[in-house]
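These come from Swiss-Prot:
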BINDING   H80, H179  heme b b562 binding site
BINDING   H94, H193  heme b b566 binding site
BINDING   H198  ubiquinone binding site
VARIANT   P54 to S  In strain: JU403, JU439, JU516 and JU793
VARIANT   K97 to T  In strain: PB800
VARIANT   V142 to L  In strain: EG4181
VARIANT   S205 to I  In strain: JU403, JU439, JU516 and JU793
VARIANT   I222 to T  In strain: ED3092 and ED3101
VARIANT   V234 to F  In strain: ED3092 and ED3101
VARIANT   P257 to L  In strain: HK104
VARIANT   F297 to V  In strain: JU725
VARIANT   L317 to W  In strain: JU725
VARIANT   F321 to L  In strain: PB800
VARIANT   V342 to F  In strain: BW287, EG4181, EG4207A, HK104, HK105, JU403, JU439, JU516, JU725, JU793, PB800 and PB826
VARIANT   V342 to I  In strain: ED3033, ED3034, ED3035, ED3037, ED3092, ED3101 and VT847
VARIANT   G353 to V  In strain: PB826
Amino acid sequence: MKINNSLLNFVNGMLVTLPSSKTLTLSWNFGSMLGMVLVFQIVTGTFLAFYYTPDSLMAFSTVQYIMYEVNFGWIFRIFHFNGASLFFIFLYLHIFKGLFFMSYRLKKVWMSGLTIYLLVMMEAFMGYVLVWAQMSFWAAVVITSLLSVIPIWGPTIVTWIWSGFGVTGATLKFFFVLHFLLPWAILFIVLGHLIFLHSTGSTSSLYCHGDYDKVCFSPEYIGKDAYNIVVWLVFIVLSLIYPFNLGDAEMFIEADPMMSPVHIVPEWYFLFAYAILRAIPNKVLGVIALLMSIVTFYFFALVNNYTSCLTKLNKFLVFLFIISSVILSWLGQCMVEDPFTVLSPLFSVIYFGLAYLLLGIFMTSKLLFK
């Protein structure tokens, strides 16, 4: 069916008539699920913003007001809180799937995806601070102070973000505005990510590169994406039965600038990076290692190699990389004491070693098998 409207024609080409391989599995649902969760987070977050007050004296109490006084406010708050965890679960599955199938060969898709990941981490951190609880307040103090390692301008940048000489109500307003606006920038980059992907196709080893052996995206894969409904049902049930199991008990205590928690721990989806940061006693080197834990994957897109040799070795190393990431996440929430202070540097070295080994295999496979 021909559509004359240019906007509808664009949407039709992306969601209906897009030529798609017959062999894509359910692991290709992660992207569509991420899009659904992103929209879900924007909707629930907008509702919460109606009642939230970005003031250091009222922020914590307005969160309690939403929970206890606003009609169905507790549902929106619980779903928004757990929706962030659901988003990161599928985001990490999406990234690991990309490593598994060497998706970094699609340079624009890979680079835009990593940029989305960095922005989402910033977005989640700022949302975490908005509760203005004891743990989130001190997490804001620790993380923002890391910017002071930037040569020359570092202390000035920290003072500018804090709007003073410490994390205050002005910092809270700054984070609230960015937390409200950043999702729209993420949506824009997601659109670019989608366009780049659909203009080149997938990197699955089963992928068919001729349009003669493909099917339209709808209804074949629209129906397959309907399996996401099962995930949503599980998410709703778990959120209602265990609403705060993924949080910290300190998040129920109002922020006290005069007393820090015994053990500062970020949300679970930042723990692997936090473990790498703590593994290095030097502040500057720790921040560099923290950044490189993510920035390293940008280097994959700089290699001009479109072959897919050594795929079995690549998949084996990806599984080892996933295991090391999970162990680092566990170490990130452990106390700073033996044996964890020994294990964290060890698994940080393994993490980077596997990442650069994957990069090295990707670089050399073309030379070995050309």
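Placed from the backbone N, Cα and C atoms, the Cβ positions cover glycine too.
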| task | Under 8 Å Cβ to Cβ from P257 (variant position), same chain, six or more residues apart: give me those in sequence order, or none if nothing qualifies. | result | F137, G166, V167
| task | Taking only the Cα atoms, work out how far G353 (variant position) lies from H94 (heme b b566 binding site), in Å, as a whole number. | result | 22
| note | Across every protein chain in view, the count of C-beta atoms other than its own within 10 A of the C-beta of F297 (variant position) is 21
| task | Drop a 10 Å sphere on every Cβ of the variant positions P54, G353 and tell me which sphere holds the fewest other Cβ atoms. | result | G353
| Distance [Cα-Cα, Å, rounded] between F297 (variant position) and F321 (variant position) | 13
| remark: Least Cβ-packed of the binding-site residues H80, H94, H179, H198 (other Cβ atoms within 10 Å) is H198
| query | Given the variant positions V142, V342, and counting only Cβ atoms in the protein chains shown, which has the most within 10 Å of its Cβ? | reply | V142
| field | Rounded distance in angstrom between the Cα atoms of H193 (heme b b566 binding site) and K97 (variant position) | value | 16
| Lowest local Cβ density among V234, L317, which the record lists as variant positions, within 10 Å | V234
| remark: CA-CA within 10 A of L317 (variant position), subset of binding-site residues H80, H94, H179 in residue order, equals none
| remark: Min neighbour Cβ count (10 Å) across recorded positions K97, H193 flags K97
| query | By CA distance, which of the recorded positions (H80, H94, H179, V342) lies nearest to P54 (variant position)? | reply | H179
